Amino acid sequence: MKTMRMNSAFILAFALAAAMLILTEAANTAFVSSACNTQKIPSGSPFNRNLRAMLADLRQNTAFSGYDYKTSRAGSGGAPTAYGRATCKQSISQSDCTACLSNLVNRIFSICNNAIGARVQLVDCFIQYEQRSF
């Protein structure tokens, strides 16, 4: 009887430890692929402001919009509109989705060298942005 209780306690402890590992696993932000437009965003371009605002919108809202979110940010004074889409794997948590997209937003300009349009895939998330609707 005592052995059975010890086995049950061991199994319960093992199950709890396994659950903790699963729950604390961070988003996988390893680079997978990219496709970058050859045109670059001109320094000081009004499009750059629209693009950064649109990327912030993607980062903040994708996890709460079914893990697939499209948006655009119009510019004032004739500045080009920035169009974007972000997705996350359905199997990750909302906080991991947001963390993955935050990581990608911080890296996307260096990955694509300030391209006017880009598609970048990390293991757990994806962002596409363009100067035209898609």
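Cβ atoms here come from the backbone N, Cα and C positions, even for glycine.
Cβ neighbour count for ARG119 (mutagenesis position): 19 (other Cβ atoms within 10 Å of its Cβ, all protein chains included). Swiss-Prot lists ASN37, ARG119, GLU130 with the feature alpha-D-mannopyranose binding site, giving a large-scale study or a structure entry as the kind of evidence.
Per Swiss-Prot, the feature domain 'Gnk2-homologous' maps to 29-134.
According to its DSSP assignment, ARG119 (mutagenesis position) is in a strand. Listed in Swiss-Prot as a mutagenesis experiment, ARG119 to Ala is described as follows: Abolishes binding to yeast mannan.
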For the domain 'Gnk2-homologous' (29-134), jot down how many residues DSSP puts in helix, in strand and in coil. 37 helix, 32 strand, 37 coil
What same-chain residues, at least 6 away in sequence, bring their CB to under 8 Å of the CB of ASN37 (alpha-D-mannopyranose binding site)? CYS112, ALA115, ILE116, GLY117, ALA118, GLU130
